[in-house]
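Annotation source Swiss-Prot lists domain 'LRRCT' at 123-161. According to Swiss-Prot, the mutagenesis experiment Ser158 to Ala carries the following note: Complete loss of phosphorylation; when associated with A-204. Quoted from Swiss-Prot, the note on the mutagenesis of Ser158 to Ala is: No loss of phosphorylation. Among the mutagenesis entries in Swiss-Prot is Glu189 to Ala, noted as: Loss of interaction with influenza virus A PB2. Here the residue is the original one, but Swiss-Prot notes a mutagenesis experiment at this spot, Ser204 to Ala: No loss of phosphorylation.
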Amino acid sequence: MEMGRRIHLELRNRTPSDVKELVLDNSRSNEGKLEGLTDEFEELEFLSTINVGLTSIANLPKLNKLKKLELSDNRVSGGLEVLAEKCPNLTHLNLSGNKIKDLSTIEPLKKLENLKSLDLFNCEVTNLNDYRENVFKLLPQLTYLDGYDRDDKEAPDSDAEGYVEGLDDEEEDEDEEEYDEDAQVVEDEEDEDEEEEGEEEDVSGEEEEDEEGYNDGEVDDEEDEEELGEEERGQKRKREPEDEGEDDD
């Protein structure tokens, strides 16, 4: 799916200014560049573009409130100076799996004064001698590099993931509310169907009763006819002896 189309779907009838988290993982970028993102996403705090084929972030829009940026598994090899200009409040940056080969490539990150965590897993720069020591010297504002601090203490999960989980919880609550509303609509429709079926059964019952009544009426008529026939025959038998007596006279 193209990145522009993915952004449209992620909006879910919201305006860009309402969005705080945007996940575009595995979508397709146009010619290796970001597309569909504009300055209108002024409240955006978390952006994830994992494995979208990026080679450049030059057209990244102004995102003053962006705190966490996921760029892993792309083909970015430089141009990181744009981050300090467009995302001055960035605290977490993941460049794992990109084509970062030397320290000079990440030097522009010095201008990100609030940068607290940087990930460079599976980048060639990690193979350099004294890699960790040199990165911490180059970027003194960093607290965590590849998930560990200067003393090789692992970053707490709450620091790395807590912010995103908080956003996920909010979205889950919204989804649950939407689900509950949809479920209620379905229940109401089922109740209506049951009522209609009940009415149909009542009508069918009345029709059957009418038919039975009609049939009973036919039987009664037949019985009346039989009784009437017997009376006529009886009267005829009475008349016959009388007729015979008259003949004798």
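Even glycines carry a Cβ here, placed using N, Cα and C.
Don't look for the substitutions in this one, it keeps the originals.
For the domain 'LRRCT' (123-161), the residues of the chain that approach it from at least six positions outside its boundaries are 92, 95-103, 105-107, 109-110, 112-117, judged by C-beta separation under 8 angstroms. Within the domain 'LRRCT' (123-161), the DSSP-based counts of helix, strand and coil residues read 17 helix, 4 strand, 18 coil. Within the model, the domain 'LRRCT' (123-161) shows a mean pLDDT value of 92, rounded to a whole number.
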